[in-house]
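Each remark here refers to the structure printed beneath this line.
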Amino acid sequence: MLSLILFFPSFAFAATPVTPYYGPGHITFDWCGFGDSRSDCTNPQSPMSLDIPQQLCPKFSSKSSSSMFLSLHWNNHSSFVSYDYFNCGVEKVFYEGVNFSPRKQYSCWDEGVDGWIELKTRFYTKLYQMATTSRCIKLIQLQAPSSLPTLQAGVCRTNKQLPDNPRLALLSDTVPTSVQFVLPGSSGTTICTKHLVPFCYLNHGCFTTGGSCLPFGVSYVSDSFYYGYYDATPQIGSTESHDYVCDYLFMEPGTYNASTVGKFLVYPTKSYCMDTMNITVPVQAVQSIWSEQYASDDAIGQACKAPYCIFYNKTTPYTVTNGSDANHGDDEVRMMMQGLLRNSSCISPQGSTPLALYSTEMIYEPNYGSCPQFYKLFDTSGNENIDVISSSYFVATWVLLVVVVILIFVIISFFC
């Protein structure tokens, strides 16, 4: 009997390999997701169209045919489906982005399709960086500036739908002009301590009017903030070339001037409002691509980099054996998303570990984003790569187990 009792403590001290579950995970119940039709239970093809377990739909802010990038720049239009994304959670999983890709073949001026994929990468880079210190992310409509001058709607040279945000409008003259816009400190019950705001313009300056060359500049300005673009490079007539370019700005609540020198006025109509939490938690992003029949891009992978983001790349093409169509119901992603069904012990690029062997300290830096190769239940000395933070819960569990075995032995001895 003594050997049986000694078995349990010796087992506890044995180093056991940890095999991560590849895919996103969460350590606490305070998590949320952002998605598209592959996580949208309101889609008529659901649940066959889902890449996530159906019971997780309430955890995701999702809209079929939409994306967070697309929704920031456009309103609902025949070519675009906009959605007011809104979700809150200390830990965040992003699985969207494919609805704006080379398949859409979008270009506004001379930047081309590749130029817009670069803008998509810039947007998601800033979104993921800002989201690490925010619990809530909410796309909001901004109040239109008052006392707008006479404006004519801008157009794309390609006859595509010009982005609605920011608004790019043609002035009736070239007198330097400013209008005020406000980034609010709250939206409903959501506190906005920061905003993700697009700043877009046509580059290379010098827009021609009546054969004359006019410089061009735009800016967002307040007493404590300035961001602008100015270019007077002459490009006249048929040689004149312009790219639609966007930068994505971290801006605080307040009143700003949108100013212009030249032909166009640019001001924002939407922003992603975010609050601020007192810890930094890297976000997780899953590769969002089409099946091989359509062109995809790697913007999500390029945007999601350590230390602010953990990227989960597919290892096979988008492949469906039991979905609603060739682009909904990928076998590999469905398997990857199973890790979201339960709390995990640690999160890393290699996956999550659904073992209750780690303390809640794993959500804080520098623990979040790493998992040990082995665990030892009691021993916390030595190499940090093979030991994890033990907790009194597990110590108590093993002590109780030993006590129960001893008690059973005593009872058996008493009746014998």
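Here the Cβ of each residue, glycine as well, is placed from N, Cα and C on the backbone.
The noted changes are left out; the structure has the residues it started with.
Lifted from Swiss-Prot, the feature list:
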ACT_SITE  Ser37  active site, nucleophile
ACT_SITE  Asp325  active site, charge relay system
ACT_SITE  His328  active site, charge relay system
MUTAGEN   Arg103 to His  Strongly reduced activity toward both 7,9-di and 9-mono-O-acetylated sialic acids. Increased activity toward synthetic substrate (4-nitrophenyl)acetate
MUTAGEN   Trp109 to Ala  Reduced lectin activity
MUTAGEN   Leu168 to Ala  Reduced lectin activity
MUTAGEN   Leu170 to Ala  Reduced lectin activity
Query: Whose Cβ, among the mutagenesis positions Leu168, Leu170, has more other Cβ atoms within 10 Å than any of the rest?
result: Leu168
Query: So of all those recorded positions, Arg103, Leu168, Asp325, His328, which one's Cα sits nearest to Ser37 (active site, nucleophile)?
result: His328
Task: Compare the Cα of Trp109 (mutagenesis position) against each of the recorded positions Arg103, Leu168, Leu170, His328 and report the nearest.
output: Leu168
Query: Across all chains shown, how many C-beta atoms besides its own are within 10 angstroms of the C-beta of Arg103 (mutagenesis position)?
result: 16
Query: To the nearest whole angstrom, what is the C-alpha distance linking Asp325 (active site, charge relay system) and Leu170 (mutagenesis position)?
result: 43
Statement: Taking all protein chains shown into account, the Cβ-based neighbour count within 10 Å for His328 (active site, charge relay system) is 22
Candidate mutagenesis positions Arg103, Leu168, Leu170, pick with smallest Cα gap to His328 (active site, charge relay system): Arg103
Query: When the number of other CB atoms within 10 A of each residue's CB is tallied over all shown chains, which of the recorded positions Ser37, Trp109, Asp325 has the maximum?
result: Ser37
Query: How far is it from Leu168 (mutagenesis position) to Arg103 (mutagenesis position), counting Cα to Cα, in Å?
result: 25
Field: Cα separation, Leu170 (mutagenesis position) to Arg103 (mutagenesis position) (Å, whole number)
entry: 30
